[in-house]
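K.L.:
The annotation domain 'CBS 1' is assigned in Swiss-Prot to 586-644. Residues annotated as domain 'CBS 2' in Swiss-Prot: 794-854. For the published mutagenesis Glu207 to Val, Swiss-Prot gives the following note: Has normal channel gating upon extracellular acidification. Where Swiss-Prot documents His532 to Phe as a mutagenesis experiment, the accompanying text is: Loss of inhibition at acidic pH.
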Amino acid sequence: MAASAAAAGEGMEPRALQYEQTLMYGRYTQELGAFAKEEAARIRLGGPEPWKGPPSPRVPPELLEYGQSRCAPCCICSVRCHKFLVSRVGEDWIFLVLLGLLMALVSWAMDYAIAVCLQAQQWMSQGLNTNILLQYLAWVTYPVVLITFSAGFTQILAPQAVGSGIPEMKTILRGVVLKEYLTLKTFVAKVIGLTCALGSGMPLGKEGPFVHIASMCASLLSKFLSLFGGIYENESRNTEMLAAACAVGVGCCFAAPIGGVLFSIEVTSTFFAVRNYWRGFFSATFSAFIFRVLAVWNRDEETITALFKTRFRLDFPFDLQELPAFAVIGIASGFGGALFVYLNRKIVQVMRKQKTINRFLMRKRLLFPALVTLLISTLTFPPGFGQFMAGQLSQKETLVTLFDNRTWVHQGLVEEQEPPSTSQAWNPPRANVFLTLVIFILMKFWMSALATTIPVPCGAFMPVFVIGAAFGRLVGESMAAWFPDGIHTDGSTYRIVPGGYAVVGAAALAGAVTHTVSTAVIVFELTGQIAHILPVMIAVILANAVAQSLQPSLYDSIIRIKKLPYLPELGWGRHQQYRVRVEDIMVRDVPYVALNCTFRDLRLALHRTKGRMLALVESSESMILLGSIERSQVVTLLGAQLSAARRRQHIQERRKAQMSPPSDQDGLPSPESSVHFQVNTEDSAFIPARGETHKPLKPALKRGPSNASKAGETSTGSMESAGIALRSLFCGSPPPEATSDLEKPESCERRKLKRVRISLANDADLEGEMSPEEILEWEEQQLNEPVNFSDCKIDPAPFQLVERTSLHKTHTIFSLLGVDHAYVTSIGRLIGIVTLKELRKAIEGSVTAQGVKVRPPLASFRDSATSSSDTETTEVHALWGPHSCHGLPRDGSPSDSDDKCQ
């Protein structure tokens, strides 16, 4: 015995991961991950257990036939290289490197194509400057053709590619499945459509669409790498890669990896997993590096520099007395950002409310983008009105001139003289710098708000960024005009740098529109200087404080316009929201099905709601929540019960009963009683009559000591059957030893019935055996039979809340876990449901919506007397009562809750 015990101990040593005791903590000599992989490989290949002897060599059967072919060494070599790379480098590193490389190539190629398109427009305009009419036609026709092609190509190939893409990614990362948003055709439509849209010269952006493009690239790359196996076969892993891809999209767009990571976190996530932090930084940094290296390779740059490099003085970038001016820029940008979001949303709402115009434009889908492009191109025509708003400059050229550190209005020094091209753009003959900047800001403001509504792939970050830079430049030029000799400090004179004000304004307005602070970091990486870090941070924070109190962010506004599932943030300064509880906002008339219900009850529950999930309770009296069941499962159950196969089975059984000879009927009941006996047997076994035969519930047979003793236990039989059915739903199949002698005759009888079911006629003959009245009567009989949920996929632990949960905690739970609904229970009893719809209305202040029984927010306060132990004990006993009230039904129709759980 001792020897066997020692042998057993030695045999179990590998099972214990070869643990050895050390000085302090002890350690395992075998990694847990390696051990798990070896065990998984052994189980998959069916090899012997390592502690039961040395494993015998085994050759996979698929390699036996081609073991001596030429492809075998190549396959073996590729597998070994893949394993070496995965083991030495890691799958995450390989994926992130490929993602960064692909996105850098796409970004550089797109910028190259956009630059070619813009140069072609300038070449056409300058080549026809002798004829003003032809020059106007060329200036207007070129962007109209590109925008029309972009809109048509996107609508035909993938309408999901329209717009920014950040609102959709924010919804997807929250757990909502949006079809066709991460497919290959959407990727192609987004890339080509965005290139044409930006090449037209319209005030559109690139950053938002590139977040969507990077996410699609990550999704497609995950599917490709899953062909070789590995962790990317798991779909839940893709969410982490999408979070990193959002950072890559911003990083390769502006060559700003740090700001890209922070910006992607702010605009797409409410709660961010820190484990994805390094993935975003690594991939975004690699992508930005390749993006700038390609610019050097194409000889666009001499070395790797910032995208909009500035040359502000570093010894004294700004004076302390200039901080109030920077604060004014931040506050004004906050109001401007809120106004931009409001104007963008109002344009869409006005177009939707005009039914006649909307129907006409829906039939002529390309007319609206063509008209908008024609209007904007006409206003920006350089010889016309465009000369007063620098219409001949592209967005990149505009930013370069606005970030210039030289003063435009002060012409006292030689080094402050502007180049001729810039002087002609911002100093037209019949206007000055201030008038040009004011017209530029006003015109670009509403043009950008209108252009972002065009159904093409486009963003709004870059136009807003340019408008903010122009506003900051206007303030800077005004300060330079008011203090022409600069601000005197301790006998030293430091002239004002208007370019620094432009940097502050760009970051402030972009942060106000997007509700982000990371725009400050993006500005530092774009300019390559951090000299104005304090003014930029002050302006961005003030702009966010003002904008967040007035309007949602641009992306949240688009989410509301598109009616995507979302959960708004709890606004600051609204203390009454923290006093609302779940019982004040929950829907009390919850659609549910009982464990002992009939198929008629299932049909009624399906007619009452269109929700995706239905609550499963023990009974209508107890309302004990057992789980949740999908609507598709209920539809399948009901369809199988009333299917044509069951009707044919019923006809077969009736014909067999009629055609049986009298000699075979000796000692057997009549056909009518035989059919009635089969139906009663199925009811007592709680098994739906389907085409196939199900095993009876074995625990139900073991509970009673004898069949004769069940006659006087009617009251306790229902309670026992509920527990038996509950165990059969959430437990696996019973062990073989649970089979008793009492179930053998029934199983034998079922086997006999199965053997005699022989088809005697074809389907057409069987269908003609029953009249419509008989079919209707048969369906009514089937609807009265009890339901067996044994074959349904039931969630035994749906998410639950208690009625005293606060709104703040509920919002945190919904945001953190990504759930779309939660059942409200009190000591296990279902009393209500809370979905995103109710939670959203409670946060936005419209909690008195139709169909939702809502108590006032202050009604949730309890006096000190009601919090005593006696009162709570009384409430607990009242909840356990068999006839306690579960809440009043809603005043609205049952269809009011149709959109819950969506």
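From the backbone N, Cα and C atoms, a Cβ is placed for every residue, glycine too.
Original residues only.
Could you place the listed features in the three-dimensional structure?
P.N.:
DSSP states for the domain 'CBS 1' (586-644), grouped as helix (H, G, I), strand (E, B) and coil, give 22 helix, 17 strand, 20 coil.
Helix first, then strand, then coil: DSSP counts for the domain 'CBS 2' (794-854) stand at 20 helix, 19 strand, 22 coil.
Counting every protein chain shown, 24 other Cβ atoms lie within 10 Å of the Cβ of Glu207 (mutagenesis position). Glu207 (mutagenesis position) falls within a helix when secondary structure is assigned with DSSP.
Here the Cβ of His532 (mutagenesis position) has 25 other Cβ atoms within 10 Å, regardless of which shown protein chain they belong to.
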K.L.:
Whole-number Å only: compute the distance from the Cα of Glu207 (mutagenesis position) to the Cα of His532 (mutagenesis position).
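P.N.:
Spelling it out, the Cα of Glu207 (mutagenesis position) and the Cα of His532 (mutagenesis position) are 24 Å apart.
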K.L.:
Give, as a single whole number between 0 and 100, the mean pLDDT over the domain 'CBS 2' (794-854).
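P.N.:
Mean model confidence (pLDDT) across the domain 'CBS 2' (794-854) is 78.
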